[in-house]
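Feature list (source: Swiss-Prot):
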type     : residues               : note
ACT_SITE : Tyr25                  : active site, O-(5'-phospho-DNA)-tyrosine intermediate
BINDING  : His112, His120, His122 : divalent metal cation binding site
MUTAGEN  : Tyr25 to Phe           : 99.5% decrease in conjugal transfer frequency
MUTAGEN  : Tyr32 to Phe           : No decrease in conjugal transfer frequency
MUTAGEN  : Glu38 to Ala           : No decrease in conjugal transfer frequency
MUTAGEN  : Glu74 to Gln           : 70% decrease in conjugal transfer frequency
Amino acid sequence: MAIYHLTAKTGSRSGGQSARAKADYIQREGKYARDMDEVLHAESGHMPEFVERPADYWDAADLYERANGRLFKEVEFALPVELTLDQQKALASEFAQHLTGAERLPYTLAIHAGGGENPHCHLMISERINDGIERPAAQWFKRYNGKTPEKGGAQKTEALKPKAWLEQTREAWADHANRALERAGHDARIDHRTLEAQGIERLPGVHLGPNVVEMEGRGIRTDRADVALNIDTANAQIIDLQEYREAIDHERNRQSEEIQRHQRVSGADRTAGPEHGDTGRRSPAGHEPDPAGQRGAGGGVAESPAPDRGGMGGAGQRVAGGSRRGEQRRAERPERVAGVALEAMANRDAGFHDAYGGAADRIVALARPDATDNRGRLDLAALGGPMKNDRTLQAIGRQLKAMGCERFDIGVRDATTGQMMNREWSAAEVLQNTPWLKRMNAQGNDVYIRPAEQERHGLVLVDDLSEFDLDDMKAEGREPALVVETSPKNYQAWVKVADAAGGELRGQIARTLASEYDADPASADSRHYGRLAGFTNRKDKHTTRAGYQPWVLLRESKGKTATAGPALVQQAGQQIEQAQRQQEKARRLASLELPERQLSRHRRTALDEYRSEMAGLVKRFGDDLSKCDFIAAQKLASRGRSAEEIGKAMAEASPALAERKPGHEADYIERTVSKVMGLPSVQLARAELARAPAPRQRGMDRGGPDFSM
């Protein structure tokens, strides 16, 4: 969304600055040319006659400007991300003309991409007024001669000096940007005023800047980004608290109206009751209604104790000499209505605190005076404590504890390329680097976890489960050590089968469980990543129309070994031994060296078969296209198709492959085919197919064994 950011700096020779170096930097020229792709647009204006290219002017400023003179004024401002590049160019040029056009001050501007999420503009302005008089470079920067301007240097503007100039510039930028957003049809707006002046109850944000964005993009954690993320989190919770407060006020008003309505209908607001003939008008005794709306009926009025926060506590007032039935009605009906309402509100209170436990404390802590230094800047050290109750940290901590490993592989999948960035961390390092992981997730990347490669463990991942599958697993002694909800009603389970089990055993158990519970077979191996709780699922198919992604939630974290764990390990060992015997048999059969052409004698192409298989599988499994790919490839491989044939068929016929696996389609195909070709059942089927005579092979081709799940 559009954000407001504008800063102004002065570059002077006395301060050690160089105008040429600054111009080279913002235009990515000279020694900065290696990063020239960062510059989306550059332009200059109001340059004097001696200038052939903008660098000449800023070179001359370094050479000829007086020792105590100011070389340039730099204005840096964030461009609205909602605008296209052409719209951003037009906006930056328009604003530059606003600041320089009246006196024709020479300027150079450059728009930087800022990693795609932080587009911004650097504007360098010279204080020398271009009055149209032609002067050489050496004369241009001399002292101005008011009597004979052509003999002196260019006059300096006074407009950039007053302190009011910065406030005027900040306001002008907000006006220009908002007009551009309005012209482009966007509802977003920016405001140059302080949050207090706007009447907004939230913490001021921190501008990251291009260097921080670049470092974070390369996987380098920065304190400034951590602070910005903490503030964003706190502000989101402030908004939640404000909405909750408004909801409570609304509920109280509604319940108050409900109570009054009950009183009017039942007559409980009448002190004498209906048998005394009270019609709601002035009583015969002439008593006026009391402030609480109760009426006297003769005799004195005794105040009952004030109600506590938990309920009404009574009928409000007791009237001496009133009807016993009326008094009983007053004592019961309004109290019952109010009691139910307030009990419901109390339950909502409890639910809110469960969801936002510690949020208010953190917000107050973030806003406290000692969170800033004596210059009003945020103190990084002071912000560590307030986030100790962060719910993402809590979820991560519980997941790490339930997994029970010493070291973990953390994977961050790049949203654009699909490549995985890996980090091997201890549990403490994972928690320490949570702010950086949040930043990566906020930029559209998914966050994953698995035990480190050298870690001795007995965890097996079962992916793509339903609630019914989880219930069946628990009933059959395969209860998970932890359960993660990756998207609404879709779960991953880590099953602990032993304190330590080899990778081959874990892989076999994963395939067994995936087959028994109709889970994702493509994820059934010993090294597959699972989701890390506390972050959002950034896959496009889970994004709502409003642009929201579901949170990855930790549903269970018992960390216990499954009851059937030892039996699963034993069964897997037997299956591995059987597979090894089958592979040995397949090798002996392969030694017969039947012609390869006998394996591939098919009347239909691999592409035809793949499309035919996918048509039935998609009807069966719906949107789970990865499972369809895996089973289709398994069937083709069992019929003798080569890995190359299967890969080509998958590349051409797999539905929406580019949208599902953007940037890593080839890697996905290679991994899927490799897993399929390594299955013992596939190897045995291929060996038997190779041994069979040609007619037998064609018969199997038409019918073929069914390896579907």
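Each residue's number is its place along the chain shown, starting with 1.
Glycine is no exception: its Cβ is also placed from the backbone N, Cα and C atoms.
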Practice prompt. With H, G and I counted as helix, E and B as strand and the rest as coil, say where DSSP puts His122 (divalent metal cation binding site).
Written response: strand
Fill in: Rounded to the nearest Å - Cα separation of His112 (divalent metal cation binding site) and Glu38 (mutagenesis position)
5
Worksheet item: How many other Cβ atoms are found within 10 Å of the Cβ atom of Glu38 (mutagenesis position), counting all protein chains shown?
Response: 17
Worksheet, complete the sentence: Row Tyr32 (mutagenesis position), column other C-beta within 10 angstroms, all chains, value 15
Discussion item. Going by a 10 angstroms cut-off between Cβ atoms, which of the recorded positions Tyr25, Glu74, His112, His120 has the sparsest surroundings?
Written reply: Tyr25
Fill in: Rounded Cα separation (Å) that holds between Glu74 (mutagenesis position) and Tyr25 (mutagenesis position)
12
Practice prompt. Looking only at C-alpha atoms, tell me how far Glu38 (mutagenesis position) is from Tyr25 (mutagenesis position), rounded to the nearest Å.
Written response: 11
Worksheet item: When you put Tyr32 (mutagenesis position) at the centre and draw a 10 Å sphere around its Cα, which of the recorded positions Tyr25, His120, His122 have their Cα inside it?
Response: Tyr25
Fill in: Assigned element (helix, strand, coil) containing Tyr32 (mutagenesis position), judged by DSSP
helix
Item to complete: Looking only at C-alpha atoms, tell me how far His120 (divalent metal cation binding site) is from Tyr25 (mutagenesis position), rounded to the nearest Å.
Response: 14
